[in-house]
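Accompanying notes for the structure given below.
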Amino acid sequence: MKPFCVFLTFFLLLAASSKKVDSAETVSFNFNSFSEGNPAINFQGDVTVLSNGNIQLTNLNKVNSVGRVLYAMPVRIWSSATGNVASFLTSFSFEMKDIKDYDPADGIIFFIAPEDTQIPAGSIGGGTLGVSDTKGAGHFVGVEFDTYSNSEYNDPPTDHVGIDVNSVDSVKTVPWNSVSGAVVKVTVIYDSSTKTLSVAVTNDNGDITTIAQVVDLKAKLPERVKFGFSASGSLGGRQIHLIRSWSFTSTLITTTRRSIDNNEKKIMNMASA
């Protein structure tokens, strides 16, 4: 092979290898407020967009109200071609307000579900949080901010943050001090290398609540999912559930170590020929 051809082949293989090393699929968005006509957001159930740009998830005048908001575009959280799983970081703020003559219920859940997710047909009663049937079962992974203790779902006796996997009977919970009218800021991180879902909840007085749990998203969810929020109320339990802001970034490496190694071997063989 002529020297120029050797150099050109070497250069192209090197470029291809470098591209594969850096190849990733990224989804990123940021909502400081919301509007009803935004095509990037899907609404389900009793959602209302307020004039101040907040999303109110439930209808206070309706028994067993359920409302959900989702990012409209599906996100690929793992690859069937490579087996790789995405890592993600999301931050959001919300507010829950008690109302007169009702128990404060039932809370908000940040959830991940199949891309065709809808409010479950049997999702009545506040304890379902709009993501499960009346037995507590569904197809989702979520972080719940629960303000009502439902004994049928083994809730602890206090307000709590819980990590849910296909059920509102949480796999792990920690106590949390929910304050009516307080703006709560949350950061959720999923580290695909350790399969760990970590959550930090900051109340407006500076108190921080943390919780973490190993969750294999590839084993629990399909390749393409949607991210969103849901809330629900019941006959005697209602409160105002507001989503104020939301940012999100996910990264899925789209190449395998094997494909990178193969290119590197080709480069070394060409260099030694």
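Keep in mind that glycine also has a Cβ here, set from the backbone N, Cα and C atoms.
The Cβ neighbour count for E115 (variant position), using a 10 Å radius over every protein chain in view, is 15. Annotation note: E115 (variant position) sits in a coil segment as assigned by DSSP. Annotation of the natural variant E115 to V in Swiss-Prot: In minor form; the original residue is retained in the structure shown.
Annotated Mn(2+) binding site per Swiss-Prot: E144, D146, D155, H160, in sequence order. DSSP classifies D155 (Mn(2+) binding site) as coil under the three-state reduction. In sequence order, G127, D146, Y148, S149, S170, T173 are the residues near D155 (Mn(2+) binding site), counting only same-chain partners six or more apart with C-beta under 8 A.
Among the features that Swiss-Prot reports, Ca(2+) binding site is placed at D146, Y148, N150, D155.
Natural variation at this site is recorded by Swiss-Prot as K172 to A, annotated: In minor form. Taking a C-beta cut-off of under 8 angstroms and a sequence separation of 6 or more, K172 (variant position) has the following same-chain neighbours: G162, I163, I211, Q213.
Note: K185 (variant position) has non-local neighbours S91, F92, S93, V201, T202, i.e. same-chain residues 6+ apart with C-beta under 8 A of its own C-beta. The natural variant K185 to I is recorded by Swiss-Prot, whose note states: In minor form.
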Study note, to complete from the structure: Ordered by sequence, the long-range same-chain Cβ contacts of H160 (Mn(2+) binding site) under 8 Å (at least 6 apart) are E144, D146, S170, T173, V174, P175, W176
Practice item. Count, for each of the binding-site residues E144, D146, the other C-beta atoms lying within 10 angstroms of its own C-beta, and report the residue with the smallest count. Key: E144
Exercise for review: Have a look around N150 (Ca(2+) binding site) and count the other CB atoms within 10 A of its CB, chains all included.
Suggested key: 20
